[in-house]
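Novice: Found this in Swiss-Prot, in case it helps:
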VARIANT   Arg51 to His  In strain: 1479
VARIANT   Met110 to Thr  In strain: 1479
VARIANT   Ile177 to Val  In strain: 1479
Amino acid sequence: MTAELNFLDLFLKASIVVQLVIVILISFSIISWAIIIQRSRILTNALKEARTFEDRFWSGEDLNKLYEGLSNRRDGLTGSEQIFCVGFKEFSRLKQVNPDAPEAIIKGTMRAMNLAMNREIESLENRVPFLATVASVSPYIGLFGTVWGIMHAFMALSGAKQATLQMVAPGIAEALIATAIGLFAAIPAVMAYNRLSLRVNAIEQDYGNFIDEFTTILHRQAFGKAPH
């Protein structure tokens, strides 16, 4: 006699605790995949936009015209564009307020650009830590469901005159499914978290490099030195 493994049948026959565990883990998995797809697209676009803006920045276009063009755009600025506009605006403001303090101008401008960069990175990292949470807790939630299910299966034997494997097999099977689903939720989440974190770090590095390069240009202007 062979028994066909039917997930729905095992789920319906499981105890309410195991059912709740399975529902939680499946929900975690669905949310994780939604975050993975959404964040992957956002990070891909952010990296592409950063590279595109840097090409435009180094194309020789006048910085005043570049700033005016970006400021007049109706769609929201993000990434390197936002960092550039914040830095250029702060530099211009500080230079008008106190033109004889170049060091203070540069420090204030860098502070403004770093704050803008931190806000951009925070936006890019939105919801990504949830993947780490899913990766950490899902196996333990699944293990809890397994332990509970096995306890439930053996407690059902307490009133039986003769215990057989056939009597406990369905209960053990439904319990082990909780562990399997826990791993199914955790493995993609931890892989995606590591991958997305690396991409965020790469974008942050690009932003940081741009700030350093832009600061060098502003430093020459603040101290009245022409570029070599």
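Each Cβ is built from the backbone N, Cα and C atoms, and glycine gets one as well.
Could you tell me the structural context for the features on the list?
Specialist: Cβ contacts within 10 Å of Arg51 (variant position), excluding its own Cβ and spanning all protein chains shown: 13. The secondary structure of Arg51 (variant position), as reduced to three states from DSSP, is helical.
Following the DSSP three-state reduction, the secondary structure of Met110 (variant position) is helix. Cβ neighbours of Met110 (variant position) (same chain, under 8 Å, six or more residues apart in sequence): Gly87, Ile211, Thr215.
Annotation note: Ile177 (variant position) sits in a helical segment as assigned by DSSP. Using a 10 Å Cβ-Cβ cutoff, Ile177 (variant position) registers 24 neighbours.
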